[in-house]
Amino acid sequence: MGILFTRMFSSVFGNKEARILVLGLDNAGKTTILYRLQMGEVVSTIPTIGFNVETVQYNNIKFQVWDLGGQTSIRPYWRCYFPNTQAVIYVVDSSDTDRIGVAKEEFHAILEEDELKGAVVLIFANKQDLPGALDDAAVTEALELHKIKSRQWAIFKTCAVKGEGLFEGLDWLSNTLKSGSG
């Protein structure tokens with residue numbers, strides 16, 4: 001009876017839960033973004049070996065956010081977390097122009113995964129505060145986002161340490177998930 005009431009309450013008042021994966025190469029800023037969204041502050045981070053998972057309540061959606069390590073040796077295990085995922089936040093270090101090609105390859109490999117076919121994609125072009133950072137148009141071109149035809153996606157310029165662009169991206173994500181596109 002309690003579960004039935006909770007579901008009815010959620011459907012009337014628009015509460016929704018969503019499983020979100022935060023993916024990207026190592027040192028892109030994934031963990032900084034997770035804790036900026038969850039706690040509203042920058043925390044000191046170390047490379048993620050495995051994953052961090054936190055709940056972020058935003059705009060009547062309870063996001064269960066999984067931040068997965070981005071090191072080369074960990075990326076093959078990302079697929080273990082794909083089932084039941086409604087959205088992917090792909091974080092790119094916009095200042096790491098040497099690895100933008102690798103970021104593109106990993107991104108397009110994710111898009112090909114059957115278990116993520118229905119997931120919407122939010123791209124954070126992170127580290128906009130650093131010299132030489134590519135803007136969102138350049139990251140769009142580098143990742144070949146124009147090739148994405150079969151799903152909802154958006155890109156936002158972000159600076160995780162300053163909190164810039166993160167909530168604009170979360171607004172887009174929550175609105176997209178609420179509208180049933182995700």
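Using N, Cα and C of the backbone, Cβ positions are placed for all residues, glycine too.
Don't look for the substitutions in this one, it keeps the originals.
Around Gly24 (GTP binding site), the same-chain residues six or more apart in sequence whose CB sits under 8 Å from its CB are Lys30, Gly70, Tyr90, Val91, Val92, Asp93, Ala103, Glu106, listed in sequence order. What Swiss-Prot lists as GTP binding site is 24-31, 67-71, 126-129.
Record note (Swiss-Prot), mutagenesis Gly2 to Ala: Loss of Golgi targeting. The unchanged residue is displayed.
Swiss-Prot gives this note for the published mutagenesis Thr31 to Asn: GDP-restricted form; no effect on targeting. Taking a C-beta cut-off of under 8 angstroms and a sequence separation of 6 or more, Thr31 (mutagenesis position) has the following same-chain neighbours: Thr45, Thr48, Asn52, Asp67.
The secondary structure of Phe51 (mutagenesis position), as reduced to three states from DSSP, is extended strand. Its Cβ taken as reference, Phe51 (mutagenesis position) is surrounded by 18 other Cβ atoms within 10 Å in the chains shown. Quoted from Swiss-Prot, the note attached to the mutagenesis of Phe51 to Gly states: Reduced interaction with GRIP, but no effect on targeting.
A mutagenesis experiment is reported in Swiss-Prot for this position, Gln71 to Leu, and the note states: GTP-restriced form; no effect on targeting. Its Cβ placed at the centre, Gln71 (mutagenesis position) has 12 other Cβ atoms within 10 Å.
According to Swiss-Prot, the mutagenesis experiment Tyr81 to Gly carries the annotation: Reduced interaction with GRIP, but no effect on targeting. Using a 10 Å radius centred on the Cβ of Tyr81 (mutagenesis position) and all shown protein chains, the other Cβ atoms total 16.
Using Cα positions, the member of the recorded positions Asn27, Phe51, Tyr81, Gln128 nearest to Gln71 (mutagenesis position) is identified as Asn27.
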